[in-house]
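Copied from Swiss-Prot, the annotated features are:
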type	residues	note
BINDING	Asp209, Asp220, Glu327	Co(2+) 2 binding site
BINDING	Asp220, His284, Glu313, Glu327	Co(2+) 1 binding site
MUTAGEN	Asp209 to Ala	1300-fold reduction in activity
MUTAGEN	His284 to Ala or Leu	2000-fold reduction in activity
MUTAGEN	Glu327 to Leu	Loss of activity
Amino acid sequence: MKERLEKLVKFMDENSIDRVFIAKPVNVYYFSGTSPLGGGYIIVDGDEATLYVPELEYEMAKEESKLPVVKFKKFDEIYEILKNTETLGIEGTLSYSMVENFKEKSNVKEFKKIDDVIKDLRIIKTKEEIEIIEKACEIADKAVMAAIEEITEGKREREVAAKVEYLMKMNGAEKPAFDTIIASGHRSALPHGVASDKRIERGDLVVIDLGALYNHYNSDITRTIVVGSPNEKQREIYEIVLEAQKRAVEAAKPGMTAKELDSIAREIIKEYGYGDYFIHSLGHGVGLEIHEWPRISQYDETVLKEGMVITIEPGIYIPKLGGVRIEDTVLITENGAKRLTKTERELL
């Protein structure tokens, strides 16, 4: 964490930023090692960083934080600390009202966004971060296999989701990384078809998309199955998505752009005549947030680098018929890509 702070301070020097105010919880955790439930804020002044927390969070923050911790009773104390700051570095997510309050109550003259330097830091994972994500992926692998076993004719989607979310917690997850998607039948054509009260029927395609939050880091995996035997159309679109996903994983490597990686899977799906049914980007970064940089899309020119963790998740979604998505969390390595989620992909 010392190295992270040093890079932030260097950015401040290069951009004539006097102080930095960090409020987004995942960024507070990234720089301090703690994420107070009741709120916490980091102020960087010169090369010194301090974590400010409400009184009720003080004892826990003191135990966990790698930064000095100071408690406050009223936010006015924060305004006072930042009084007469010429240039304040802030995150783009900071609310308009808080910016206005800093102008009025702290007399801040100018604001500069610090999102780019934080993105550049967080986009490359350390060895320790990768090990945590690998554990989160291990939990997700166990959960997706349990979901496959749980899915039977007549069972409600929510029943399956509840059981796998319980299993993830029993295996060490803090909670699901996001609302578990169990989307069956016509609902499998909904990319974000979170589990509903719909009963699963024989012949349904079922998209299972889940992830585990473990020690603050996320995992993400999707598998698609059929209840019973697949028909010709279901098998066709499954094989196309599987080919696109495998080819993209095999091709991913440092030096290529996110756009180039997206196009590998997208062109395969287009060649089979289903380009209009692949309606989202190929993937996204995974880390402290379930969706973070880079965006693996047809518009993103980000160059892939060793240490990035991304998802590769092509899909085909045909309204009224159903959909197929196959997704893995993948680590970009020196020589290519390594699947961190390892559940069998050939499930039809």
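Just so it is clear, glycine is given a Cβ too, placed from its N, Cα and C backbone atoms.
A map of Swiss-Prot features onto the structure.
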{"residue": "Asp209", "record": "mutagenesis position", "Cβ contacts under 8 Å, 6 or more apart": "Thr180, Ile181, Ala183, Asp220, Ile221, Thr222, Arg325, Glu327"}
{"residue": "His284", "record": "mutagenesis position", "Cβ contacts under 8 Å, 6 or more apart": "His291, Glu292, Pro294, Arg295, Ile296, Ile310, Thr311"}
{"residue": "Glu313", "record": "Co(2+) 1 binding site", "Cβ contacts under 8 Å, 6 or more apart": "Asp220, Thr222, Gln245, Leu282, Gly283, Arg325, Ile326, Glu327, Asp328"}
If the Co(2+) 1 site is taken as the center of the Cβ atoms of Asp220, His284, Glu313, Glu327, which further residues of that chain fall within 8 Å of it by their Cβ?
-> Asp209, Ile221, Thr222, Gly283, Val286, Ile310, Thr311, Ile312, Asp328, Thr329
Taking the Cβ of Asp220 (Co(2+) 2 binding site) as the centre, how many other Cβ atoms fall within a 10 Å radius?
-> 27
For Co(2+) 2, residues beyond Asp209, Asp220, Glu327 with C-beta within 8 angstroms of the site's Cβ centre include exactly Ile181, Leu210, Gly211, Ile221, Thr222, Thr311, Glu313, Arg325, Asp328, Thr329
Around Glu327 (mutagenesis position), how many other CB atoms lie within 10 A of its CB?
-> 25
Provide the three-state secondary structure of Glu327 (mutagenesis position) computed with DSSP.
-> strand
So, in DSSP terms, is Asp209 (mutagenesis position) helix, strand, or coil?
-> strand
